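Feature list (source: Swiss-Prot):
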- 25-71: domain 'G-patch' (DOMAIN)
- 171-384: domain 'RrmJ-type SAM-dependent 2'-O-MTase' (DOMAIN)
- Lys179 to Ala: Loss of activity (MUTAGEN)
- Asp298: active site (ACT_SITE)
- Lys338: active site, proton acceptor (ACT_SITE)
Amino acid sequence: MDEPSDDENSEPTPKKIKREWVKSYSNKAMEMMKKMGYENDKGLGKSNQGRLEPIIAVQQDGRRGFGLKLDTVQSSAGQWDPACEELEIPEPVLWLHNPGSRADAYSLDQLMGHLVTGEKKLTLDGETRYCDPAILHHILNAKTVFDDLNDNEKRRARSRCNPFETIRSSIFLNRAAVKMANIDSMCNFMFTNPRDPAGQTLVAPDELLYFTDMCAGPGGFSEYVLYRKSWEAKGFGFTLRGANDFKLEKFFAASPESFDTFYGVKEDGNIFDESNQDSLNEYIRMHTPQGVHFAMADGGFSVEGQKNIQEILSKQLYLCQFLTALKILRPNGSFVCKVFDLFTPFSVGLVYLMYKCFQQIAIIKPNSSRPANSERYLVCKYKRSDAETAGIVAYLNTVNLMLSDESQLDENDVLEIFNANELAEDEDFLRYIIDSNNAIGKKQIVGLRKIAAFAQNLELKETKQSEVRQECLKRWGLPDKLRQAPENKPTDRLLDELLADWANERSWLSLPATEMKGVASLNATIKNVADWYFVPVGREETNINACSLFLCKSRGNLLRYTEHKKWELVETAFEVQPRSIFFGQIVYEFYGEGRTIQRMAALHIIDGICLGGVDIRRRPYRERVSMCDKFARSLNKPYRKDRTFGALRSKPLFRLQDMGSFFANMRHYVLKDNSQRLGFALDDNKFFVPGGIMMFCELTNNYVSAHSRSRGQLYYFNVRNKESYYKDQIPRNKADEIFASFRFSFSCRLLWKWTDLRQVEELATEDNPKILFRSDFVKFIADKLGHS
């Protein structure tokens, strides 16, 4: 990749040449020289003439020998004029809109007529249809000059001359993450905050932001997205196994629990394999049937010694990344992909087909991408429907098979995939490609010449690096600080942070639920059935299965608050994001029935205080439960083959007034000992056996909800001062007074425990004031609703 591309993400810091030469000598040496007549700032000659500093020793680099003469282009470049370089912050983004024919205008048969094969090309010479010939000539010449420089020289010169160099990887594991932050900012955060053409969000309130990161090890793009969105996003990673795999343990700026790696049906992460592409699509659709909101691709490989034909060598990689994106994206989805030179008819034809599959495209060069390389990014916005893009997907599949069949392409190659003459008829597209290539090419020539100048003249220095760093980080929404590993704080200190103003008085943490043992206890506690909700809870066979508070301190470090008021490590492995504290229960979920039944531990979340650092304690009860559900869906990986963690899900929530339908949906399951128990079916062919229900009120003691007949709206009524507020007109300062916080809901929770199998039978009853039967509870609810 031209002057190593952006898989330059972890580079050694170059050694500095000593400038303050005086410090290189001991005080004794300087004193001896002064005794012999030496004076500061005067030469050593008889008349104080001569050099004022020592001759610097030869800086030997690598295997370079004495007497080497660098190319005249480089030598002349030793003089650098800063006016040659134009900095644009922010960078302009020029969108190309596609108002013309749609993707479904092309069938597979029609597109096959565009295919051109011929003798394999191993040079870009003559590829001037889509750029100014002079620019291509200067780019290729400028790159060739660097063959005379070794890696250390190039690296040192690049570090000194690039105005954006000191941004480096910021708080992330590599520079790719910073590039994604830069691109997201350039494009008005269209990836982490996607909106439709009318400006409305494309992510529903209870929906996760789904994304895919392809050919992306070690994962910088994903680290940025998770830094920005945390667990409100869920990512799918696809890359080659091996040395360039994802390094999730190196995610310091974000937690990787919401990231799910998948390597295809072949288990190798090879994106050239059609079966891998299709299995990735199937895996994603199991989680989100519509597809992902956006896809990112950052593929590249070493082209050492063949930098000038990187585009030709990367053609199948381009195609497969584009093709996979079309398969996995939902309608209105977006795509960003790293590409290099776009001079050949093959590459331009690929971009044209993507242009037809989306409403808008842009080719951008972010400032975080070094100016001297040919790297750029294709950004595609608002994907058209799968039905519209089906013909192009089938065509790209066919071309990929041809490229993969080495026997067919031993000497020949696919040279064009869309007729160049027909493409040229789309004047807007043609002009866009030419202008883009020329603009990026001019900047690249300037960048290459600047590196050559700085390599030749060690006195040159870029003075804007500090100023540019601060401005860019601010614009991209990144902190100006160094990367550091997350701190593993002591339990009490972390609790102080997460509980905040609830930390001083913690007695409520150990408050038990109030048990309902008869209709009298229901009458004493439940004023308005409409304000109450319930979740089914497990049987609590042991203390470990009791409903408890859970605290995740760090990755793999989940604690449970015991009845002894101590935090103990949970032995079962669950993948929970650090800085989380919530109320939940470890239950056994079952798969199958009878003697073949299998059971596995699962963690069910009931309510939350803080989820992955997001404070939800004072949000209304239903909103907290909805966020707990999103949190669990983001972290859970139900379809992984190598499941090393227990399942994570939120408890199913029901309105108390819907208890009848809750029981109607339960059925009897046969357990391993041939006993039959009422079980609750989960959404993945599993079930669990409840041992009771736990109830929560969404309002504080002073309020009840009611329905206004005159306005047809819900309102909240204060039973003490008789004030009332419609749901959509609640003052901000009243919300905390009306809606129960986590602490209030937790402290006032009720428990109906099923200690007798007859309690949950539909018609069973008994005149026992200490046992609450289902029939009595259902009648209580009906009576309450009848009186409201």
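Glycine is no exception: its Cβ is also placed from the backbone N, Cα and C atoms.
Original residues only: the substitutions mentioned are not part of this model.
DSSP gives Lys338 (active site, proton acceptor) a strand state. DSSP gives Asp298 (active site) a coil state; it is part of no helix or strand. Rounded to a whole value, the Cα-Cα separation of Lys179 (mutagenesis position) and Asp298 (active site) is 11 Å. Rounded to a whole number, the distance between the Cα atoms of Asp298 (active site) and the residue listed as 'active site, proton acceptor' is 5 Å. Taken together, the residues in the domain 'G-patch' (25-71) have a mean pLDDT of 65 on the 0 to 100 scale.
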